[in-house]
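**Student:** Here you go, one structure.
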Amino acid sequence: MLPSLALLLLAAWTVRALEVPTDGNAGLLAEPQIAMFCGKLNMHMNVQNGKWESDPSGTKTCIGTKEGILQYCQEVYPELQITNVVEANQPVTIQNWCKRGRKQCKTHTHIVIPYRCLVGEFVSDALLVPDKCKFLHQERMDVCETHLHWHTVAKETCSEKSTNLHDYGMLLPCGIDKFRGVEFVCCPLAEESDSVDSADAEEDDSDVWWGGADTDYADGGEDKVVEVAEEEEVADVEEEEADDDEDVEDGDEVEEEAEEPYEEATERTTSTATTTTTTTESVEEVVREVCSEQAETGPCRAMISRWYFDVTEGKCVPFFYGGCGGNRNNFDTEEYCMAVCGSVSTQSLLKTTSEPLPQDPDKLPTTAASTPDAVDKYLETPGDENEHAHFQKAKERLEAKHRERMSQVMREWEEAERQAKNLPKADKKAVIQHFQEKVESLEQEAANERQQLVETHMARVEAMLNDRRRLALENYITALQAVPPRPHHVFNMLKKYVRAEQKDRQHTLKHFEHVRMVDPKKAAQIRSQVMTHLRVIYERMNQSLSLLYNVPAVAEEIQDEVDELLQKEQNYSDDVLANMISEPRISYGNDALMPSLTETKTTVELLPVNGEFSLDDLQPWHPFGVDSVPANTENEVEPVDARPAADRGLTTRPGSGLTNIKTEEISEVKMDAEFGHDSGFEVRHQKLVFFAEDVGSNKGAIIGLMVGGVVIATVIVITLVMLKKKQYTSIHHGVVEVDAAVTPEERHLSKMQQNGYENPTYKFFEQMQN
């Protein structure tokens, strides 16, 4: 009976694995999925035949972000409407992985956790509920968490009910691979123990079977240890040789025979993640070396439950494996781990670990999180032309460091839960609360480091933009001062300067957009500062472009080109203004450090030199024509002094309305509130950081608020006075004074009279008496 039930459950799970949502996958044999293994080409499921296929372009390998995974799903399934991705619940075994540049390979098998590409509108999974099992679900609309978080929630809930997690699925998507709830099925411990080995049910509380050795290692004999070690060694040799064959041959790989001499395999094996030995070394030395290695998660991001032998404790403990890399101290089950490493004494292992193992420096683990100063290295290194690449690497190192620390905490959490099985519920909750606080602390620390990274990157980008703008302005003024000036060369230099200014504006808008996505309140606070900074950019461009019309001959010749440039960029200016005025849009969370906006076109927008600043001033203002500029009969531009500010003076050319413009003055200009149209202007240092405040534009708002406050206070006072007068108005009730010595009948009658009752007989006699 039990074997039949197990077969039925297996068949049902298989049908569900091939099951396709009815909304967009009708008629497909398999669900769209992708799988990644770092160092090999990505794999995707062929929805027509249900087989895994390599990346069609032959170039794409493992992807580090959820946004990238979603984009890759949309690339490999262009005919489907992929709207989201979610990590699969179970790992799968996939064959024929290829290196980059090859599209068809054989014999390469890896176990990975794929990502499901969700089609159309999200539909929750239909979970099978076996007999004696319970279907539960949890939703929290105030949180938006990953697949791993909800898996942990489901597992903890089942554990509190003394049951095992049988199956689960996500509910209520709120972002890319993020959800607001989980549905799950909890089954009694006895039901789960029928389908797995009894030792696993007692020692391993994991609800997922990750594959592995099915042989019974209960005896733990020396012969079986030798057999296991040799089998693993041969498998590693075969994989390494197959990798070498890919680099030499163009055809399909052929599986290597196990009889190949160890000497040849050892010469080609250079990775420290695997331990090879020659025929002269004993198997005991191999086992000691394998079991003495520290647990390695590897560079990949999967969270696969595995076991490794801990030298200090002398037993096998659980940890999370990333899915690639690592070393051979990595076992599917605790029983398998103890069968290999349990027969080796702790003293010999400690002796082995005290001696440094030979390592190839070229094959050290690729996870940079092991270095505590991974981010500090970026912060201490000055910025250069490769700032963006350095920032991306530092961001990746930071995320790798965070993942490694989270993996360590999850391993400790898993071990603590296993040890707290028989403790009271209060102690279990204390353990859970402790690790939840630890996880929150790590998340907060990572968020602070991300913020520091972004701020440093912003400051360096601002410095680079200022340098480029200053250099472009110097070249533009030099071209104007040339004798004779070349109009087209002047226009090219002007165009480069305008582009530099637009880079500044684009960077400002990117920063504002990022703040608006992650913190709308802060965006509302800095909005006026951003507008002020944009005004400074426009005024600076206005002053710079006015220099062109000091040379009428040059300005007249390139007037059409300048007009065309302005007309081309006018539409983009309208979009910028609309974005600044519009309400902040809702984003799916904080996955992106810096939103990647498309490269924008350059824009030339001029503002009036004087007058109050308003949103209308941001509209494109066509440059004044050549006829409106006083003629410069000498066809010269005012000489520009590049000396420091202390060594140069301000001289105004009569009738021009412009000062003797310098590079630093235009690049760092901040218009004073008192200057007139025909007078010189004061030059101040104005950085890209938003510290300026538009005081003038707030006067009207302050006056309006004061008047409104007076009106509201008046209304409140009048209302209070009226209410108080109403309280003192007299309330008349018909109360009849009753003697305390009267009879109960008379007292009852008096109460009736108080309530409005009038006896017709009494009324008749009263009228008679009157």
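Here the Cβ of each residue, glycine as well, is placed from N, Cα and C on the backbone.
Worth saying up front: this structure is predicted, and the values here are computed from it rather than measured.
Swiss-Prot lists these features:
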- 28-189: domain 'E1' (DOMAIN)
- 291-341: domain 'BPTI/Kunitz inhibitor' (DOMAIN)
- 374-565: domain 'E2' (DOMAIN)
- H677, H685: Cu(2+) 2 binding site (BINDING)
- Y728 to A: No effect on MAPK8IP1 binding (MUTAGEN)
- T743 to E: No effect on MAPK8IP1 binding (MUTAGEN)
- G756 to Y: Impairs interaction with DAB2 (MUTAGEN)
- G756 to F, H, N, S or W: Greatly impairs interaction with DAB2 (MUTAGEN)
- Y757 to I or W: Impairs interaction with DAB2 (MUTAGEN)
- Y757 to G: No MAPK8IP1 nor APBA1 nor APBB1 nor DAB1 binding (MUTAGEN)
- Y757 to F: Greatly promotes interaction with DAB2 (MUTAGEN)
- N759 to A: No MAPK8IP1 nor APBA1 nor Dab1 binding. No effect on APBB1 binding (MUTAGEN)
- N759 to G, L, M or P: Greatly impairs interaction with DAB2 (MUTAGEN)
- Y762 to A: No MAPK8IP1 nor APBA1 nor Dab1 binding. No effect on APBB1 binding (MUTAGEN)
**Student:** Helix, strand or coil for G756 (mutagenesis position)? Use DSSP.
**Tutor:** coil
**Student:** Rounded to the nearest angstrom, how far is the Cα of T743 (mutagenesis position) from the Cα of N759 (mutagenesis position)?
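**Tutor:** Roughly 18 Å, rounded to the nearest whole number.
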**Student:** Any idea what the Cα distance is from T743 (mutagenesis position) over to Y757 (mutagenesis position), rounded to a whole Å?
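**Tutor:** The Cα atom of T743 (mutagenesis position) is 19 Å away from the Cα atom of Y757 (mutagenesis position).
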**Student:** Quiz question: given the mutagenesis positions T743, N759, which has the greatest number of C-beta atoms lying within 10 angstroms of its own C-beta?
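**Tutor:** By the 10 Å Cβ neighbour count, N759 comes out on top.
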**Student:** Looking at the domain 'E1' (28-189) alone, can you tell me the average pLDDT?
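**Tutor:** So the average pLDDT across the domain 'E1' (28-189) works out to 84.
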**Student:** List, in sequence order, the same-chain residues at least six positions removed whose CB sits under 8 Å from that of Y757 (mutagenesis position)?
**Tutor:** none
**Student:** Here are some mutagenesis positions: G756, Y762. Which one has the most Cβ atoms within 10 Å of its Cβ?
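**Tutor:** By the 10 Å Cβ neighbour count, Y762 comes out on top.
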**Student:** Roughly how many Å separate the Cα of Y762 (mutagenesis position) from that of G756 (mutagenesis position), to the nearest whole number?
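**Tutor:** Between the Cα atoms of Y762 (mutagenesis position) and G756 (mutagenesis position), the distance comes to 14 Å.
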**Student:** With DSSP as the reference, give the number of residues of the domain 'BPTI/Kunitz inhibitor' (291-341) in helix, strand and coil.
**Tutor:** 9 helix, 15 strand, 27 coil
**Student:** Looking only at DSSP and grouping its letters into three states, which state does T743 (mutagenesis position) belong to?
**Tutor:** coil
